[in-house]
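One structure below.
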Amino acid sequence: MAKYTREDIEKLVKEENVKYIRLQFTDILGTIKNVEIPVSQLGKALDNKVMFDGSSIEGFVRIEESDMYLYPDLNTFVIFPWTAEKGKVARFICDIYNPDGTPFEGDPRNNLKRILKEMEDLGFSDFNLGPEPEFFLFKLDEKGEPTLELNDKGGYFDLAPTDLGENCRRDIVLELEEMGFEIEASHHEVAPGQHEIDFKYAGAVRSCDDIQTFKLVVKTIARKHGLHATFMPKPLFGVNGSGMHCNLSLFKNGVNAFFDENADLQLSETAKHFIAGIVKHATSFTAVTNPTVNSYKRLVPGYEAPCYVAWSAQNRSPLIRIPASRGISTRVEVRSVDPAANPYLALSVLLAAGLDGIKNKLEAPAPIDRNIYVMSKEERMENGIVDLPATLAEALEEFKSNEVMVKALGEHLFEHFIEAKEIEWDMFRTQVHPWEREQYMSQY
């Protein structure tokens, strides 16, 4: 049931002096886009009559089929806490529809709903996500452009005066709470200038909406503090990168399908099949969960990011960890995902991988309770531990050869995603980087 009715929204915008409405959506690369309308056009928006040119959006449609419609999700209505000069701004997150009234297959949000329908057909009622997005704060220069100077030199769980981002982080939390977020914790992360704010899990679509809103709020409030917030996975060499650990759980009629108090580790057969599916498809879905050239600079040994496909209930070196909580809180934590990922697409491939394990009753390998980082290559091979792709190019090749993952995106999204990412890789591959000049200019 919607949090607001149409009548509630029309009343609120008058009472709160809302002057503009943002109709937001997400493109294939995970970038937030919007069409902004004056409040006088609210009725038109609520009638699903607002059009936009889909050919101008990365991965949408060709110019000869460009008309698309924005259908606002009333559940996502919120008034931004910060006020513009001429009045308040509210927003809806929208689904994209074709002119004939059918969902647009290139809309990442619609795609996640399609995979959730497949989940429901298997008898499950809910798929929850608890994300842990990390970000860096850099100083701005006098022109308002980002610099490479970090805001502080703090470390894990530091506090002021070492943690100079504390006030900015607090303001972000307050703004998020005003927008309906339930914030569980916030703290300084391992690297200098790195931060994490954890918010409560929610259903799959709502949680992905929250991730997109979170990124927008973090960047907006950081700029008010003279800072630039980035969710780039590895902005600096020699320090930890930013991840977005994803805590996943399946429910059946209000009961956590991953929990069985009488089973080994109190993990149900459903949970073990789900883990097996994640393990089987990990090297393929990495192209979506870690979608940039820079993502693979994070997935290297020594910086607490997973490089190897394994699972454990005890240690944090594998791809998959099972946190200690049980009962309704039983969950599978996938640790490779980074915050550059399009959350709707990332969750689509993660759910599809897990469901494939459940449908085919795949057997999970034995858990690995040793520190994988110190194991030799031979030891890893003996234990059936494979490496995650080392580059975006490797990840794309793995992805293209996996039928389950291709179907998880659907033909339209798959083709446009691959096209965009192969162009990105080729641009990187042919670029001459500063390291090369430093290494070779004098030597040769």
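Residue positions begin at 1 at the first shown residue.
Glycine residues also receive a Cβ, built from the backbone N, Cα and C atoms like all the rest.
Those substitutions? Not in this structure, it's all original residues.
Taken residue by residue with DSSP, GLU10 (variant position) is part of a helix. There are 14 other Cβ atoms within 10 Å of the Cβ belonging to GLU10 (variant position). According to Swiss-Prot, the natural variant GLU10 to Val carries this note: In strain: PCI 219.
If you look up Swiss-Prot, you'll see 16-101 marked as domain 'GS beta-grasp'.
Here Swiss-Prot notes a natural variant, GLY43 to Glu, with the remark: In strain: PCI 219. Within 10 Å of the C-beta of GLY43 (variant position) we count 11 further C-beta atoms, all protein chains included.
Under mutagenesis, Swiss-Prot gives ARG62 to Ala with this note: Highly resistant to inhibition by glutamine and AMP. Regulation by TnrA and GlnR is abolished. Only small differences (less than 2-fold) in its steady-state kinetic constants compared with the wild-type. Similar sensitivity to Met-Sox that compared to the wild-ytpe.
In sequence order, GLU196, ASP198, GLY243, MET244, HIS245, CYS246, ASN247 constitute the residues six or more apart from GLU132 (Mg(2+) 1 binding site) in its chain with CB-CB distances below 8 Å. The annotation Mg(2+) 1 binding site is assigned in Swiss-Prot to GLU132, HIS245, GLU333 on the grounds of experimental evidence.
The feature ATP binding site is assigned by Swiss-Prot to GLU184, SER249, ARG316, ARG321, with similarity to another entry given as support. Of all Cβ atoms in the shown protein chains, 14 besides its own fall within 10 Å of the Cβ of ARG316 (ATP binding site). DSSP classifies ARG316 (ATP binding site) as coil under the three-state reduction.
Per Swiss-Prot, L-glutamate binding site is recorded for ASN240, GLY241, ARG298, GLU304, ARG316, ARG335.
Secondary structure at ASN253 (variant position), as computed by DSSP, is coil. Same-chain residues at least 6 positions away in sequence with a Cβ under 8 Å from that of ASN253 (variant position) are, in sequence order, SER125. What Swiss-Prot notes for the natural variant ASN253 to Asp is this: In strain: PCI 219.
Around the Cβ of GLU304 (mutagenesis position), the number of neighbouring Cβ atoms within 10 Å comes to 16. Record note (Swiss-Prot), mutagenesis GLU304 to Ala: Highly resistant to Met-Sox inhibition. 8- and 2-fold increase of the affinity for glutamate and ATP, respectively. Strong decrease of the affinity for ammonium. The unchanged residue is displayed.
Spatially, by CA atoms, the binding-site residues ASN240, GLY241, ARG298, GLU333 include one closest to SER249 (ATP binding site), and that is GLU333. Close to ARG298 (L-glutamate binding site), meaning Cα to Cα within 10 A, are none of the recorded positions out of GLU10, GLY43, ARG321, GLU333. Look at the domain 'GS beta-grasp' (16-101): DSSP puts its residues at 14 helix, 45 strand, 27 coil. For GLU184 (ATP binding site), the same-chain residues that are 6 or more apart in sequence and have a Cβ closer than 8 Å to its Cβ are ASP198, PHE199, LYS200. Taking the centroid of the Cβ atoms of ASN240, GLY241, ARG298, GLU304, ARG316, ARG335 as the L-glutamate site, the other same-chain residues with Cβ within 8 Å of it are GLY243, TYR303, ALA305, PRO306.
Across the structure, GLU333 (Mg(2+) 1 binding site) and ARG316 (ATP binding site) are spaced 10 Å apart at their Cα atoms.
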